[in-house]
Amino acid sequence: MLEICLKLVGCKSKKGLSSSSSCYLEEALQRPVASDFEPQGLSEAARWNSKENLLAGPSENDPNLFVALYDFVASGDNTLSITKGEKLRVLGYNHNGEWCEAQTKNGQGWVPSNYITPVNSLEKHSWYHGPVSRNAAEYLLSSGINGSFLVRESESSPGQRSISLRYEGRVYHYRINTASDGKLYVSSESRFNTLAELVHHHSTVADGLITTLHYPAPKRNKPTIYGVSPNYDKWEMERTDITMKHKLGGGQYGEVYEGVWKKYSLTVAVKTLKEDTMEVEEFLKEAAVMKEIKHPNLVQLLGVCTREPPFYIITEFMTYGNLLDYLRECNRQEVSAVVLLYMATQISSAMEYLEKKNFIHRDLAARNCLVGENHLVKVADFGLSRLMTGDTYTAHAGAKFPIKWTAPESLAYNKFSIKSDVWAFGVLLWEIATYGMSPYPGIDLSQVYELLEKDYRMERPEGCPEKVYELMRACWQWNPSDRPSFAEIHQAFETMFQESSISDEVEKELGKRGTRGGAGSMLQAPELPTKTRTCRRAAEQKDAPDTPELLHTKGLGESDALDSEPAVSPLLPRKERGPPDGSLNEDERLLPRDRKTNLFSALIKKKKKMAPTPPKRSSSFREMDGQPDRRGASEDDSRELCNGPPALTSDAAEPTKSPKASNGAGVPNGAFREPGNSGFRSPHMWKKSSTLTGSRLAAAEEESGMSSSKRFLRSCSASCMPHGARDTEWRSVTLPRDLPSAGKQFDSSTFGGHKSEKPALPRKRTSESRSEQVAKSTAMPPPRLVKKNEEAAEEGFKDTESSPGSSPPSLTPKLLRRQVTASPSSGLSHKEEATKGSASGMGTPATAEPAPPSNKVGLSKASSEEMRVRRHKHSSESPGRDKGRLAKLKPAPPPPPACTGKAGKPAQSPSQEAGEAGGPTKTKCTSLAMDAVNTDPTKAGPPGEGLRKPVPPSVPKPQSTAKPPGTPTSPVSTPSTAPAPSPLAGDQQPSSAAFIPLISTRVSLRKTRQPPERIASGTITKGVVLDSTEALCLAISRNSEQMASHSAVLEAGKNLYTFCVSYVDSIQQMRNKFAFREAINKLESNLRELQICPATASSGPAATQDFSKLLSSVKEISDIVRR
């Protein structure tokens, strides 16, 4: 019996038994060898002998002698069956080296080259796995026991080998070093000539390792066979060779079926082309792409049937289907963080290969990755893939792409590159980390671009390690050149957890969350959606873990990938979620979605400063440079704030005022954390996330103001904003349901209309362009253009400037009147006063602030008196219409007139109210708005700021938080009131004075532009826009470079701008709409520069240069319209 056991373990005599071999001997005596009920790994380990092949026989030096690594069954075409461990002699290779002709004792034939290895190579050892990533090694050992190990070569550093050893639930990695004399060692005291000797030594004694090497990890996955035949380029197959079985799903051009290749008894996937489709060329291009790519993590093409329709593409069959469904339905105990990271690593490896081959995928998403045995993942669906001949590929007009996975530059310009695939990989990584959640939950497809434009990014998923989230954020850099390459991403996965394991990191993250849960704020702040109802749903998905049907908001009911994804995603109960917020009872958590109007408000109050920054729904830059707390900010600071960095307030910038700014109270892009905890991302990532606002950091000062805002009014279109104007970015979270009607509803410079008409920006704008957008008006371009002039010289006083150009005439008085209730910047006492006023429903008039005296900044007393005359005259004309609202609204300072909308319509759009006001009233309100710009900033700062923020979404939010349902919301949330503007007054005096001439110009311009203000989007046709472009080109050609040329060109440009803004909603295709918005934005920028030109440039060449830019933008508009 002893002799049998000695033979079993490969020892010649008892003396040859090592301590390790003794262990195997005892196991062999107690159990049968390779019994059927034992796991494969243990049965192999029981037979494994560390001294195997330590001494090479004389025949093993033959270079043509190979050994089989896997079993292979012959299936025609002169192939040869081989069994694992069998020796064979190689006679030659086919044209591409993927098949070799071999001879064994059983005969001669073709075998796959990657199924055999030279008899004297390392691959013959069961413990040597070749090039394997660190993450893959941890995955391969995840089901092992103490002493399970493997030896691998680094994927990123060829030639560098390591030992990966599992012990007590963790995998340890030891680098194998090479001494100067060529010997190998892990511990410098023990050096060896060969790797096999080193492994044998450490199988007997630990000698620096955590434990001895006992059980080699099995090689689970056979390599992919590239092509089922050694014959040259044999892709065309006989249709009769395929037996079609059941349908697996639908693809872009047809359907996918499971089939059997009868010739080889091989299960395959068959993609068919719909007979009535005209996409034959695209379908065949997909097959051509697949012929060129061969990688273990890319789905392999087996053949095509293209002689006659229906056309087939036959690929290898992946057992577990697409990754998206697999993640949603898997056992999360089995598919742990280690497995998820392993999957992500495989995908990055495949994309690195495509990157090197100059291919782009263009549709990278979880739904287009397939899962096989042992969590093998392969990238599939190359229907949109292209071989890159240049740096970018421009898709044809009308091409469809999955918006939520598509990079911004691709949405705006139809241009794709490998960097746009990197963006999609970041979204795919988010899908993996959330077990298949739909990206941007609760956010409409039409809103995604605008959110991204404002640097909004998805929050970090629960339990996601910081390093993984940093990688996601790196993939989501706005500028494509700032994104990493797939080679860098793959390398990052390789080195991401050198000092720890992902399991430890995930447990640490979940532990942090659990600690927060004990403190009552364990909930991760929900994604900020863009609509009132979806905002409430987003809150529910955090508050109701026991109601998975509430998890996905709008994202579940929409087709996120256009035609590529089913319209309805499966419900996803989330795995790791803290208990519901203790402040909400069970009934509240289970309320129907439409009833839960104020849930998010309670969440914000509960978490105070930890609520995530919502995506602003106004113009990308409209409110950014108007942060209320940046009253002392310099012009450079304002520019930095406009260009993407966090919108930190002056308080946040000073640790003494807001220590939380540095210890973790800030919230980057929707992810929330507790004060005192380390941030989710490293400091360098903070610069990339501009959705961290001062309103979050300064929320403590406003707690008293929030005390009366337990619930939001459902009538308010922006129900996600906490009380107080300091929450500037909360104001524009929501959009109207009906996007086409949004433009009509909020037609004049209001958030809704302007947002739907706002040009998309594929690139981040400069600070000036953001400043320009602050008060942009869709219906009154001329005033907005002048507004730019004003802002150019008043950068230092942005917080208190008004924006008549962007304020609807009938909205202007409301802005002035509301200034008292929403000027948190003016001090805590002022905020408390405002809070009391709004909490009481504004039933009684509050003490109005003294009327601002004559303008110290540059207006004469006469002009100031004229202001008052116009105001009183205007208020005398409109009291009858606004009588109902005046009874409820908190009175404004004396100067503001009573030009407001009807009472009881809190969500009414400003443009609608403007329509009710009538022509004369509008003109007077406009005049008032212009005059208000020039009031003394030190004394009329609040009124000025009331004009400064005309964006309606922001408008109703603050006030509605504390008002009873019947109280109308006044669209003024003067967020940027300058309570202490005295330091800036000196700087502003000359700048405002310099713009006195432009004020009068603005008045006349506004009067002339009154009709366009009421233009409905449906009345502007394609022909009107084209005629307007021709008129502008004609004006440019007829005019010389003299000063007089500007007025004519400017007028034609403003007409074109007005028509374009009204026409944008008529464009049905999303891609063209994005491009058209960008073109409108360029046009406006050029017009603004042109208007400034007479005052700032006297040289002809400057004007010529402006004209050339203007012509370029006009041509772009014309091209898009003709498209």
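Cβ coordinates are placed from backbone N, Cα and C, and glycine is handled just like the others.
Don't expect the noted substitutions in this model, because it carries the original residues.
According to Swiss-Prot, the protein has these features:
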- 127-217: domain 'SH2' (DOMAIN)
- TYR226 to Phe: Minimal reduction in ability to autophosphorylate (MUTAGEN)
- 242-493: domain 'Protein kinase' (DOMAIN)
- 248-256, LYS271, 316-322: ATP binding site (BINDING)
- LYS271 to Met: Loss of kinase activity (MUTAGEN)
- THR315 to Ile: Loss of inhibition by imatinib. Loss of inhibition by GNF-2 (MUTAGEN)
- ASP363: active site, proton acceptor (ACT_SITE)
- CYS464 to Tyr: Loss of inhibition by GNF-2 (MUTAGEN)
- GLU505 to Lys: Loss of inhibition by GNF-2 (MUTAGEN)
- LEU1083 to Ala: Loss of nuclear export (MUTAGEN)
In three-state DSSP terms, the structure that the residue listed as 'active site, proton acceptor' belongs to: coil
For the binding-site residues GLY254, GLY321, the one whose C-beta sees the most other C-beta atoms within 10 angstroms: GLY254
Cβ neighbours of GLU505 (mutagenesis position) where a neighbour is any other Cβ within 10 Å: 20
Among LEU248, MET318, LEU1083, the most crowded of the recorded positions [Cβ within 10 Å]: LEU1083
Summary of DSSP states over the domain 'SH2' (127-217), given as helix, strand and coil counts: 17 helix, 31 strand, 43 coil
Candidate with sparsest Cβ neighbourhood (10 Å radius) among LYS271, THR315, the listed mutagenesis positions: THR315
Nearest of the binding-site residues (LEU248, GLY254, GLY321) to CYS464 (mutagenesis position), judged by Cα-Cα distance: GLY321
Separation of alpha carbons, GLY254 (ATP binding site) and LEU1083 (mutagenesis position) (Å): 42
Pairwise CA distance, ASP363 (active site, proton acceptor) versus GLY254 (ATP binding site), rounded so that it is a whole Å: 16
C-beta crowding around CYS464 (mutagenesis position), within 10 angstroms: 24
Spatial separation of LYS271 (mutagenesis position) from THR315 (mutagenesis position) - C-alpha basis, Å: 8
Number of other Cβ atoms within 10 Å of the Cβ of TYR226 (mutagenesis position) across all protein chains: 18
Distance [Cα-Cα, Å, rounded] between TYR226 (mutagenesis position) and MET318 (ATP binding site): 15
Residue pair LEU248 (ATP binding site), GLU505 (mutagenesis position) - Cα distance, angstrom, rounded: 37
Coarse DSSP state, helix versus strand versus coil, of MET318 (ATP binding site): coil
Rounded Cα-Cα span from LYS271 (mutagenesis position) to GLY321 (ATP binding site), Å: 14
C-beta crowding around ASP363 (active site, proton acceptor), within 10 angstroms: 24
Cα distance (Å, whole number) from GLU505 (mutagenesis position) to GLY254 (ATP binding site): 43
Integer Cα-Cα distance in angstrom, GLU505 (mutagenesis position) to MET318 (ATP binding site): 31
Conformational class of CYS464 (mutagenesis position) under the three-state DSSP mapping: coil
